[in-house]
Amino acid sequence: MSQFFFNQRTHLVSDVIDGAIIASPWNNLARLESDPAIRIVVRRDLNKNNVAVISGGGSGHEPAHVGFIGKGMLTAAVCGDVFASPSVDAVLTAIQAVTGEAGCLLIVKNYTGDRLNFGLAAEKARRLGYNVEMLIVGDDISLPDNKHPRGIAGTILVHKIAGYFAERGYNLATVLREAQYAASNTFSLGVALSSCHLPQETDAAPRHHPGHAELGMGIHGEPGASVIDTQNSAQVVNLMVDKLLAALPETGRLAVMINNLGGVSVAEMAIITRELASSPLHSRIDWLIGPASLVTALDMKGFSLTAIVLEESIEKALLTEVETSNWPTPVPPREITCVVSSHASARVEFQPSANALVAGIVELVTATLSDLETHLNALDAKVGDGDTGSTFAAAAREIASLLHRQQLPLNNLATLFALIGERLTVVMGGSSGVLMSIFFTAAGQKLEQGANVVEALNTGLAQMKFYGGADEGDRTMIDALQPALTSLLAQPKNLQAAFDAAQAGAERTCLSSKANAGRASYLSSESLLGNMDPGAQRLAMVFKALAESELG
């Protein structure tokens, strides 16, 4: 089954171009009117007095190359089909459209199709009288013995250098020389957990190695140099850094580009950046470019690192602002700092105290919740994410630990409730921890005001309902908690009646085919009908334990 949002395969590249133009922040992109099979994007603010810088290649590497058209970078980009070089006619058309007397530089990634098609177009353009030079970028170091290293993400840095000198009116020889220098001092290496999905691909599964990563996988899914037996971010980054250090000159300041190959989450890219800043390369890194998606391979689950050796003109070119959609501003690696809060601690202050009755209730409730962990997880797996038992068991173990270490104010219920509310936000994940914290915090405040325990618990319930948005009948723990607390208002010492009310409320959730709160609200009626809400069941079991005890 295809893993790609698109309309028609034949319109895919054109649709991609349209989207890029529509969202251009500088409003400086335009299609070149031509044969429908020729897809060229150009600068609207074209200045033919300057050297034109043209790049392109197969689509599927977005934002390359359209995302780098604009003042200070590319003049035009020629877009082929997905992972297919543009035609000779398309490249020649682009040259003719944007090249003036200053000439043009073609920047080409080192793949056979691109070399041949751009190369023949350059020869034809020269025959027509155009001053054309072509630079082939081969920055991939993953296969060091390869006579023709592939052009990958480092190509974007060459765009930046060439565009800088072209924008400032330098002649073609100078633009070419500076771009060649940049290319010869640019080193890239990629890694991926899996290859990419092609549009409309239904049979072939992306290549992947469970528990492993493929070093040097190509930007079209070509096999890499080796499969490594780890997916640990620090180990992967350090291995890549070792290979970059082996290829780089022994000294010299660097800018390093962190490129998302298309399918890596923002969170993972942040972790990768952190690992790079902790790697043996960190002392030489003056500038970071990214993390960002710059040269992708559709949805490939991978990333690449590119290092460029800095000298004065290269550094200035990299740091100069441009008017493109996707060039990220380089930044120096930042120090991780902490700001000390000037506010007084909001933590609950207390003195531990003893109360045998309260201690017995805390022991009973926490033990009940711990014992219910597996049962509630199984119930939650049918209507949620299968972790409610573990969530409440973790909270129960925390409170029980404080009890056993005699670190609870058992003789001051207002402070005890406030402390429980504070701890629950720390040890309970998700919204459940916050809701129960609201419940106990509000109840504790009501006790401070002189209310009795049942009144305080009902106040906690009211605040839980207000902030959480759920009510009785919404298939949540409130379906058991509210009937039980209502029963206690009428009969404060009748725990059996409270349990009966809670159990009846929990059982009513089996008859409900619609949840109005929590994760269950996203499930179908078929998934809910006949299954008791685990939160309601949990509360009913707590009241059952209390009713059957001799603590009441």
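Placement of Cβ uses the backbone N, Cα and C atoms for every residue, glycine included.
According to DSSP, H220 (active site, tele-hemiaminal-histidine intermediate) is assigned to coil rather than to any helix or strand. The number of other Cβ atoms within 10 Å of the Cβ belonging to H220 (active site, tele-hemiaminal-histidine intermediate), over all protein chains shown, comes to 19. Residues annotated as active site, tele-hemiaminal-histidine intermediate in Swiss-Prot, with experimental evidence given as evidence: H220.
Look at Swiss-Prot and you will find G58, S59, G60, H61, K109, D114 tagged as substrate binding site. Counting every protein chain shown, the number of other Cβ atoms lying within 10 Å of the Cβ of K109 (substrate binding site) is 30.
The domain 'DhaK' annotation in Swiss-Prot covers 8-327 and is backed by sequence analysis.
Under the heading domain 'DhaL', Swiss-Prot lists 356-548, citing sequence analysis as support.
In the three-state DSSP scheme, D380 (mutagenesis position) falls into the helix class. Every protein chain shown contributes to the tally, and the Cβ of D380 (mutagenesis position) ends up with 24 other Cβ atoms within 10 Å. Annotation of the mutagenesis experiment D380 to A in Swiss-Prot: Loss of kinase activity.
According to Swiss-Prot, the mutagenesis experiment D385 to A carries the annotation: Loss of kinase activity.
Quoting Swiss-Prot on the mutagenesis of D387 to A: Loss of kinase activity. Secondary structure from DSSP puts D387 (mutagenesis position) in coil. The local packing around D387 (mutagenesis position), expressed as other Cβ atoms within 10 Å of its Cβ over all shown chains, amounts to 19.
Proximity of T388 (mutagenesis position) to non-local residues of its own chain (separation of 6 or more, Cβ distance below 8 Å) is seen for L376, N377, L379, D380, S432, P534, G535, R538, given in sequence order. Mutagenesis annotation in Swiss-Prot: T388 to H, described as Reduced kinase activity; the structure shown retains the original residue.
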Env. residues of substrate site, Cβ within 8 Å of mean position of G58, S59, G60, H61, K109, D114 Cβ: G56, G57, A64, G80, F83, A84, S85, Y111, I219, H220
Lowest local Cβ density among G58, G60, which the record lists as binding-site residues, within 10 Å: G58
Surrounding CB atoms that lie within 10 Å of the CB of H61 (substrate binding site), all protein chains: 26
Long-range Cβ environment of S59 (substrate binding site), under 8 Å and at least 6 residues apart: L12, V13, V16, C79, G80, D81, V82, F83, A84
Those residues of the chain, 6+ apart, with a Cβ under 8 Å from that of D114 (substrate binding site): G56, G57, G58, S85, V108, G151
